[in-house]
Amino acid sequence: MELSPLQPVNENMQMNKKKNEDAKKRLSIERIYQKKTQLEHILLRPDTYIGSVELVTQQMWVYDEDVGINYREVTFVPGLYKIFDEILVNAADNKQRDPKMSCIRVTIDPENNLISIWNNGKGIPVVEHKVEKMYVPALIFGQLLTSSNYDDDEKKVTGGRNGYGAKLCNIFSTRFTVETASKEYKKMFKQTWMDNMGRAGDMELKPFNGEDYTCITFQPDLSKFKMQSLDKDIVALMVRRAYDIAGSTKDVKVFLNGNKLPVKGFRSYVDMYLKDKLDETGNALKVVHEQVNPRWEVCLTMSEKGFQQISFVNSIATSKGGRHVDYVADQIVSKLVDVVKKKNKGGVAVKAHQVKNHMWIFVNALIENPTFDSQTKENMTLQAKSFGSTCQLSEKFIKAAIGCGIVESILNWVKFKAQIQLNKKCSAVKHNRIKGIPKLDDANDAGSRNSTECTLILTEGDSAKTLAVSGLGVVGRDKYGVFPLRGKILNVREASHKQIMENAEINNIIKIVGLQYKKNYEDEDSLKTLRYGKIMIMTDQDQDGSHIKGLLINFIHHNWPSLLRHRFLEEFITPIVKVSKNKQELAFYSLPEFEEWKSSTPNHKKWKVKYYKGLGTSTSKEAKEYFADMKRHRIQFKYSGPEDDAAISLAFSKKQVDDRKEWLTHFMEDRRQRKLLGLPEDYLYGQTTTYLTYNDFINKELILFSNSDNERSIPSMVDGLKPGQRKVLFTCFKRNDKREVKVAQLAGSVAEMSSYHHGEMSLMMTIINLAQNFVGSNNLNLLQPIGQFGTRLHGGKDSASPRYIFTMLSPLTRLLFPPKDDHTLKFLYDDNQRVEPEWYIPIIPMVLINGAEGIGTGWSCKIPNFDIREVVNNIRRLLDGEEPLPMLPSYKNFKGTIEELASNQYVINGEVAILNSTTIEISELPIRTWTQTYKEQVLEPMLNGTEKTPPLITDYREYHTDTTVKFVIKMTEEKLAEAERVGLHKVFKLQTSLTCNSMVLFDHVGCLKKYDTVLDILKDFFELRLKYYGLRKEWLLGMLGAESAKLNNQARFILEKIDGKIIIENKPKKELIKVLIQRGYDSDPVKAWKEAQQKVPDEEENEESDNENSDSVAESGPTFNYLLDMPLWYLTKEKKDELCKQRNEKEQELNTLKNKSPSDLWKEDLAVFIEELEVVEAKEKQDEQVGLPGKGGKAKGKKAQMSEVLPSPHGKRVIPQVTMEMKAEAEKKIRKKIKSENVEGTPTENGLELGSLKQRIEKKQKKEPGAMTKKQTTLAFKPIKKGKKRNPWSDSESDMSSNESNVDVPPREKDPRRAATKAKFTMDLDSDEDFSGSDGKDEDEDFFPLDTTPPKTKIPQKNTKKALKPQKSAMSGDPESDEKDSVPASPGPPAADLPADTEQLKPSSKQTVAVKKTATKSQSSTSTAGTKKRAVPKGSKSDSALNAHGPEKPVPAKAKNSRKRKQSSSDDSDSDFEKVVSKVAASKKSKGENQDFRVDLDETMVPRAKSGRAKKPIKYLEESDDDDLF
């Protein structure tokens, strides 16, 4: 059966031929407006259906036999490419219909113009269509507008969509054959169409029993495409499509011309594109691959040619991409943008599309019923919500994407763009005159043809510029210009683009010299483009001056390394010491050289010495002398090779932190060895020095700055002080003020007496910080804060001006630093003046009491505060030969808890309680979370809401004092219930973390040492301190022996004179001395002993007199002035008896001392210190209670005042929780730290290998099976003095003078505060400001420990026995004890430290006794060796504060290190709570007061029955947010 639907087309063509003949004849309406059939329309307007049928030339991905898949220019006909693709996609679609399909065979025969595509799998049904009355294969391949894809309710993931595909191929072929077999219908169908589907051949039907298959064979009508044959380009495109199908269709083998294509999946297919492609560094591109789910597969790599994509939708190659590509790319871009912004802080702003331009993405997707913008299906337009699936890329993929080179590529592009901006804005060209830099004194020849002979002198500040200008009077202004620097310039190696662009100093130097970014100054001609041929650096001869030189060298080396090879840089040195005698004068340019001269000059004391601390010390006359001898003072920097580059990079590159550590470690060790061997220090500037290599400068001069930076920033293990703090202490000891002194005046005194060379403002802040005592500052303030020294409201920033506040030494300070030890210390000398010692030697390690924090070069230090009494007790244990007990961080007057998560990992918890279903009360904030900051950054956003989060609370009220915290917060019931579920501590940000993995301190020999645990610090200190007690005893024995001998001689002399055995009247002096020697009298014993010690007792004797003749040499021979100078009234009976008594007492004192060991001396000092500590604490408490309710006064008003300030007794305390996740995170941090240290090869400090850290951790875990918890509270009679945290940021260690809460608080359920949780002492100096926005710089002066004492409670008379000494939990012998007990026990003191009578106390019979072992982190704070045992107080304030449910009475301990502790039980806790709530509801509302916030303490002053919980309490957990400061 033959049809001829093309007849009208042929007639139309004939009509067109006659057109010329009928040109003049008017066209009829019928010939103008014509109707065509669908088939006619397709042939007449093929571009509507298959794209252009004209040859086009464009860049395409093709497959060439010799190179594989490549991107090249091809000439092809899009229409022909499309009809081939339609058949190929149909074959691939069959995989979605029949998952068992496994093979596609493609045959392309250009010679015979024949293309065949065969696939197995379910075939086309060989059955007659009952409606159309023809077989289905004939229907769908030979009839237009037929398809199986018209049911849009059916979700399909196939390429076919509109019903045109295969028919279009038929129409544009001269011959088109369909062959399909159906196992289901047991038939094989075959039919051929000819002449552009114009004629249909006979249909063949045969019986069939094999597997289904379909084969389409066609011969394209090349004439329609204006082609003669299938050329190389179109075949290359078709072959690539065969590879596409092999890569995008899973589990299908594709054969091309009988050969199987070597593609094993999408990942393998992607590699074909990336073969031989390299990144910017010459390495193969990294590919990130993920099979997200069965419908999505993504690969990503870096692109150097803008955004590139290869994508498939249901096997269709979407060469123009579409929304499926955007959907995936946008996810990746959003993540990469965040990373780039973090790494490019301050650089050129990077936008999303710029990040996308560096990506090459491969996407293979199956999408339900996709839509396209044309029949060519190059761009997929379906919206993402209709994809039928999602593609959520995993964190693993994103992490790999960040590391695959894209981020580096973007950052390189950013640098390139930044460079363009720098060149545009910051580079300079050569001009004769420079405008806009007023402080520049330009050389007259700068910018002229003689510019290479000009030198620019860069000076340290305006005063140095004045010196240089004075000197220019000698050398002239033609060749020398001067420009003053304002302090230290930027480290450009680590600076951001924005910093460099905005740095006026850098830009001025570039402009003055005429430098251009990225220009190479290798040859001499390039130097002629500069306005100056050299830069001369003129700074002070101190370490800060060396740093400025180093920064300038770094600036030139980083941007123009070639300039260093031309000797472009030089320095101008000035003397640091001058000595003169008569008219002779010598200058020294380094202190070691001066010391050498002194040691080789016997009469050096006769020379006048003048020290030059800066350029400003030199006079104009001296400046002219310097410039007149330019050869001596000008030192050129000489480039000696790659070692110079390496040295500069070592000093200033951020990436070489570990190398710098090793560099400084070697320096400190070398310096130590030189001291031990008595060798002089190495120095650079000798009399003959004319040049210097950069390597020498870095390793011999700049390293002194880096070391001094550490010395200024990191305290000593011995006294816990930094040099500035030590100078303050030295001055206070020397002044020994009995009256208070203004801080500003004391600062001036310190600068004078201790030779302090920096600004007095920083000195005043150091003094203030040493005196601060608020919660979170010092546990023991060494100075007294007399005036406003700052509070916890603002973290100390609210201190008054130093002109208005006073201070003086704390009465405890000289007990900590006994004067008897001063003689054993090594004092330093500055400008020939004796100043502070290299360290003091306190009786307890102050670095643990007040903590430490600082950031130096290569190292940083972070140590929390610890409890004073715990430290004292541990020292006593060491003195007794016992092992010290573990300690948790502790902050004076802090009422919250600190818990240990892992070794050196802690979490700090504030206090929150629930008052009723809509009200909570916050009564403590984590350490260093200041009240005002918390209000502004946490509560205000919760009250007002933000753009992203709705309001959480409805109102809050504040009842703080300067020492206490109290927020009463209102919420809806629903919000409060939800907050309880999440955890109130977490919601209200009342947990912060503390990491102590950087306990780095200077040891006693001046070397940095890293400590793994706090007990390592304690043991190091103990060994050294014990040795110095031995030295003290030795010194005292000598001194007492000399004094005893002196008194003995004096008494004997007086007695013999009275008896007439010695006659001194009217005798020559020489004869008298002879008589005394004959009678066996000693020459002055005290003077002789002091001379033997080679130490001069008084500072004044160390100071040289300006008068050269004052060096009087002591008379040779014995001296008896101590006898002969005695007054006559010594001969009286009274004075004689007194002298004999003194002699006997001194002998007794000497004998007593001989019988004491160094340990005895130490224990005595500790006993005296603890006794005075209790006096001071009692006074602090008394001072704080001034104005609070007492015995007199109006009780009601006072109670009302208390109710506002103190925590409500009704509150149900929320127990902070530590989740397993928090512990796991802490362990992960430790593992990560150890791993990073091992990988980076950080040098071990002082022989402590990193492996030992792990061993210590394991050892500690065995030793402390349970997690340790410490509830910080202070007992009323003898508070456990919480180790006051030293302001780690400041130069001073502030001491918390107030050790206890100043007010008594009625008990409430919350008050098992002390025992409520097994709080582990955890605090993270890294993340003290999880939410607070205080910036790190200000924190330098403001880090202080928080108040560690809970509110005191008023207790009825019957409970007023003196409380037990602060009890801390004993070491647990049960590793699982933490998990077993729902109610944490309060820490108790070790059995050994308890007074005998307290150990016999038994628990109340009405209370359930639940024995629990807890890790002993705290030790008895009051009953200590060497102090008098005190009676056990009954229910003191502290007792109630710590245990509102009843005094916790310790069960007698079985072992020293394991103490069983009674667990509180509370059968009625819930009912009690209900009663309390009802009381609140019933209480009368005061005038003008919102009842919601009213808690009347009048009704609740009597404590409720004290009991623990019977039920397991609700636990409120907060995860720690960990931000590392360092």
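If you go along the chain as it appears here, the first residue is 1 and each next one adds 1.
Glycine too: its Cβ is placed from the backbone N, Cα and C atoms.
Those substitutions? Not in this structure, it's all original residues.
The ATP binding site annotation in Swiss-Prot covers N90, N119, 147-149, 160-167, 375-377 and is backed by similarity to another entry. The feature Mg(2+) 1 binding site is assigned by Swiss-Prot to E460, D540, with sequence analysis given as support. R493 to Q appears in Swiss-Prot as a natural variant; the accompanying note says: In cells resistant to the antineoplastic agents VP-16 and VM-26. Per Swiss-Prot, domain 'Topo IIA-type catalytic' is recorded for 714-1166. Here Swiss-Prot flags Y804 as active site, O-(5'-phospho-DNA)-tyrosine intermediate, drawing on sequence analysis.
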Can you tell which of the recorded positions N90, R493, Y804 lies nearest to E460 (Mg(2+) 1 binding site) in space, using Cα positions?
R493
Where does G165 (ATP binding site) sit by DSSP, helix, strand or coil?
helix
Provide the number of Cβ atoms within 10 Å of the Cβ of G165 (ATP binding site), excluding the reference atom itself.
27
Have a look at the recorded positions G165, T376, R493 and say which one has the shortest Cα distance to Y804 (active site, O-(5'-phospho-DNA)-tyrosine intermediate).
R493
Note the mean pLDDT of the domain 'Topo IIA-type catalytic' (714-1166), expressed as a whole number.
87
For E460 (Mg(2+) 1 binding site), what is the secondary structure by DSSP, using just helix, strand and coil?
strand
Which one of the recorded positions (K167, R493) has its C-beta surrounded by the most other C-beta atoms within 10 angstroms?
K167
Give me the long-range Cβ neighbours of D540 (Mg(2+) 1 binding site): same chain, 6+ apart, Cβ under 8 Å, in sequence order.
E460, A464, K613, G614, L615
Give me the CA-CA distance between N90 (ATP binding site) and R493 (variant position), in Å, as a whole number.
59
Which same-chain residues, if any, lie at least 6 apart from T376 (ATP binding site) yet have Cβ under 8 Å of it:
I50, G51, P78, K82
Using Cα coordinates, what distance in whole Å links G165 (ATP binding site) and R493 (variant position)?
61
Roughly how many Å lie between the Cα atoms of K167 (ATP binding site) and R493 (variant position), rounded to a whole value?
66
Helix, strand or coil: which one is N90 (ATP binding site) in, per DSSP?
helix
Of all the recorded positions given, N90, E460, Y804, which has the fewest Cβ neighbours within 10 Å once its own Cβ is left out?
Y804
